[in-house]
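Copied over from Swiss-Prot, here are the features:
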- Thr51, Thr53, Asn76, Ile78, Gly179, Leu181, Val183, Pro205, Ser206, Leu208: chitin binding site (BINDING)
- 42-86: domain 'LysM 1' (DOMAIN)
- 115-160: domain 'LysM 2' (DOMAIN)
- 172-216: domain 'LysM 3' (DOMAIN)
- Thr51 to Arg: Results in improper protein folding but does not abolish chitin-binding (MUTAGEN)
- Asn76 to Lys: Results in improper protein folding but does not abolish chitin-binding (MUTAGEN)
- Thr124 to Arg: Impairs the binding of chitohexaose (MUTAGEN)
- Asp150 to Lys: Impairs the binding of chitohexaose (MUTAGEN)
- Leu181 to Arg: Does not abolish chitin-binding and stiil suppresses chitin-triggered immunity of the tomato cells (MUTAGEN)
- Ser206 to Lys: Does not abolish chitin-binding and stiil suppresses chitin-triggered immunity of the tomato cells (MUTAGEN)
Amino acid sequence: MQSMILFAAALMGAAVNGFVLPRTDDPDCETKATDCGSTSNIKYTVVKGDTLTSIAKKFKSGICNIVSVNKLANPNLIELGATLIIPENCSNPDNKSCVSTPAEPTETCVPGLPGSYTIVSGDTLTNISQDFNITLDSLIAANTQIENPDAIDVGQIITVPVCPSSQCEAVGTYNIVAGDLFVDLAATYHTTIGQIKALNNNVNPSKLKVGQQIILPQDCKNVTTAVA
């Protein structure tokens, strides 16, 4: 799932300088009006660090306009070295129609593990609760030592509420392959992004490399005991 395929999870990331190819007589680059109001397209070669957000901003385009023109299957993934057609200078850019908004968590505990999480740069309790698929209130309730939920420190260890009578069927090592994202691994192996992050605190999810080894919990669930 991810080598030098860029992590654009949440479609966020720093913009970097890429390669802009001049307009040609290629039919894909011909001057024509688009849904976003652009009358010109350019070819752009994706470089390390690019995201659709940064590219759209660079050329005053729309994330979903780029997705549409290039028929991209997943707006969260763009391949290093790929050539994209970019409708530039959009008067009505579309940055929402192709981006799904995750549902608010309703669970109050995490099945299996872990019981704690170490804060890293950029974390907020809101984002952490979403990564673990639990409500913000349940995370705050499990950490009464935190006086201000909006003020957490890098390196601080917080409690993650774990469901009683729950387990992960396996916790083992996994080697990253091309295209891997924590969000996809979580869905495939029935765990959460937060659980993967907690067990790989020194791993940057946006800089995964092919062959990199991570710890991966699998099939995390509540366990029901049959009544005789």
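Even glycines carry a Cβ here, placed using N, Cα and C.
Within 10 Å of Asp150 (mutagenesis position), as judged by C-alpha distances, no recorded positions are found among Asn76, Gly179, Leu181. Put simply, Thr124 (mutagenesis position) is 22 Å from Asn76 (mutagenesis position) when counted between their Cα atoms.
Here the recorded positions are Thr51, Asn76, Thr124, Gly179, Leu181; the one with the fewest Cβ atoms within 10 Å of its Cβ is Thr124. Ranking the mutagenesis positions Thr51, Thr124, Ser206 by Cα distance from Gly179 (chitin binding site) puts Ser206 first. The predicted model assigns the domain 'LysM 1' (42-86) a mean pLDDT of 89. The separation of Ser206 (mutagenesis position) from Thr124 (mutagenesis position), Cα to Cα, is 17 Å. In this structure the C-alpha atoms belonging to Leu181 (mutagenesis position) and Thr51 (mutagenesis position) are separated by 14 Å.
Residue pair Val183 (chitin binding site) / Thr51 (mutagenesis position) shows a Cα separation of 16 Å.
Reduced to three states, the DSSP call for Val183 (chitin binding site) is helix. For the pair Ser206 (mutagenesis position) and Thr51 (mutagenesis position), the C-alpha distance works out to 11 angstrom. Spanning the residues Thr51, Thr53, Asn76, Ile78, Gly179, Leu181, Val183, Pro205, Ser206, Leu208 that the record associates with binding chitin, the maximal Cα-Cα distance equals 19 Å. Of all the Cβ atoms in the protein chains shown, 18 others lie within 10 Å of the Cβ of Val183 (chitin binding site).
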